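Reviewing the structure listed below.
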Amino acid sequence: MENIRFEVQLTILHVEGLWKNGLLRSLKPYLLISVDDDQFIKTNVASGTLRLSWGFTQKLTVSPQSIILLQLFDEKQKNETSDGFVGLGAAVVNSFLPFNNPKDDYKTRITLRSPSGSYRGSVVCLFKRSKFLPEELPADKSQICTDIIDDASGCAWETRIDEFGHVYYLKSPQLSVISAISHEKLENLTPKQLKEVFSQFLFNNQSKSSLKINLEYKVIKHLLEHYPLALSVRQQVAVEKGPLPAGWEMRLSEDYHVYFVDHSTKTTTWSDPRDNVVASDSVSENTDSIQQINDEYQRKIAYMYDRPEMAVNDAQLQLKVSRATTFEDAYDIISKLSVSDMKKKLLIRFRNEDGLDYGGVSREFFYILSHAIFNPGYSLFEYATDDNYGLQISPLSSVNPDFRSYFRFVGRVMGLAIYHRRYLDVQFVLPFYKRILQKPLCLEDVKDVDEVYYESLKWIKNNDVDESLCLNFSVEENRFGESVTVDLIPNGRNIAVNNQNKMNYLKALTEHKLVTSTEEQFNALKGGLNELIPDSVLQIFNENELDTLLNGKRDIDVQDWKRFTDYRSYTETDDIVIWFWELLSEWSPEKKAKLLQFATGTSRLPLSGFKDMHGSDGPRKFTIEKVGHISQLPKAHTCFNRLDIPPYNSKEELEQKLTIAIQETAGFGTE
């Protein structure tokens, strides 16, 4: 990545999920785009109503570390007092356009945030890379210090934020007034003082083109006026990597890009040397730490399943469901089972399929059922935010008159999965597990649910609160298009928030967001779970371990997979085996998970990975066997973690047949 800058063609396609108080709203939006506070572009107004589309295209020159900032404005909201600012978002180029990947076209979503949190959405962009533009960056062109000062020569030190979220300062004799003011001072400026600063800024930059200075003015204006918002955007692209190795220095180029100087070799590079140092120095330490975590978790698992209340009855519980109506069938059956029935050996049959359940069928049953239960379309659960796909209980689920029965059923399904050592395919927010373990929740837990909301609460905590904020002990909620005021305490809508009671206000808000808004639903779910798994068993785990117990491990390590794989009628040196592992290394995480689910019945793994995989008769490695004619598709034996692959003639043919198998086939048979 040394001395690399390249040209990209940015196409703004459309906006997704732009919400105002929970309702999709028709806007006349346009975007201001800036790259590293240098390139400023204004788009046309988007067309459409429910789907806001642009088709706007612009060429940009970027480096892997460049930060692209998008600001959204609404023409409809422009008036004498407002320029129609809606919100902003940012992304580091290398996070969605890796320079060393041969692919040239990348589609990405940049999340938009608004100061009030009332708007949510993302801008869908297409980046098309064209040519590289190598640049030499001499090491003596820029200087960095740790304070903002005016020296005797009249120069000032300009604040800059690098791609890691760190603040650095650039010495410049032509520094504008606005750049010489620290962020701490800006936070305390009144609107009138801000206006004076902006006016001075415009006066000092009269020589620039009117369009560019107007755009630059807007970018700076909204970053400064909405400091908590700008902070959250910077944190979105921040990556903390620790100190630089000995002999290295971080500097800024003339166009404000971060680069690194190795004084021992007198060379410069774009590459962060901490990436390699961290990786090499911490391998053995991390390995030991991970092994200790695995060992402790395995001891807890062994202890749990050795307890008398976790013993599986030798009698059989047979559940017969249809693939098309798995949720409905399972609800009708499981809701009526006694606790003693649920402790019998579980056998699943899919209607019109001959497959016998030696483990693989029940693994697939829980995989399919969890996708149905936790689908936000059923309104039992919802995504925490538009950019946080962790699930939480939906407060609006109580509109269903049978919601308690449904959540008791969900708790029973979770209990059955744990009791019979199966995995669900779901990702809850961390506070959900803490509630199950009866751990107290605090303000910091809000961050795991909604980081923007958390930053707003944190700002209230750390700053003076007065009447101008118009806060009281209530919240406004949207319930199916109707705005409803909910008191956080009795008569809360008539009690103003001030510096004396703001901590009580924050506590009440946290309690409402994480607990009381879904208390009845959670109690029903917890009751169903405790019918099979008592608290005395659950509470030996922490919240992260409980997530692993319920869902297994999500990350798939191809090298670990390869290390614990057996072969029948193939060897590691056969072309088909070599191609298989090459394909897995190239595939996306989603496609690898689909293959794992196809071959084993689940897309999840034990905490220690492939070495602890189980089949119908205990521990069983993943196996690749040479079976079938090249005209046939690969075949899976999920009960035995076995994949039958015919001896195809090329890597392309293997990929084509595997892709068809994992995407188009479903159902069990017998041999």
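Yeah, the Cβs are placed from backbone N, Cα and C, and that goes for glycine too.
Keep in mind the model shows the original residues, not the substituted ones.
The active site, glycyl thioester intermediate annotation in Swiss-Prot covers C639. Mapped onto three states, the DSSP output places C639 (mutagenesis position) in coil.
According to Swiss-Prot, the feature domain 'C2' maps to 1-112, an assignment based on sequence analysis.
Per Swiss-Prot, the feature domain 'WW' maps to 242-275; the stated evidence is sequence analysis. Taking the domain 'WW' (242-275) as a whole, pLDDT averages 63 in the prediction.
What Swiss-Prot records for 338-671 is domain 'HECT'.
Recorded in Swiss-Prot as a mutagenesis result, D617 to A carries the remark: Reduces ubiquitin transfer between ubc4 and pub2.
Listed in Swiss-Prot as a mutagenesis experiment, V627 to A is described as follows: Reduces ubiquitin transfer between ubc4 and pub2. Secondary structure at V627 (mutagenesis position), as computed by DSSP, is coil. Long-range neighbours of V627 (mutagenesis position) (same chain, six or more residues apart, CB within less than 8 Å of its CB): S569, K635, D644, I645, P646.
In sequence order, G360, L643, D644 constitute the residues six or more apart from H637 (mutagenesis position) in its chain with CB-CB distances below 8 Å. Listed in Swiss-Prot as a mutagenesis experiment, H637 to A is described as follows: Reduces ubiquitin transfer between ubc4 and pub2.
Within 10 Å of the Cβ of C639 (mutagenesis position) there are 22 other Cβ atoms, across all protein chains. Quoted from Swiss-Prot, the note on the mutagenesis of C639 to A is: No growth arrest or cell elongation.
For the mutagenesis experiment F640 to A, the note given by Swiss-Prot reads: Abolishes ubiquitin transfer between ubc4 and pub2.
Using a 10 Å radius centred on the Cβ of F640 (mutagenesis position) and all shown protein chains, the other Cβ atoms total 20.
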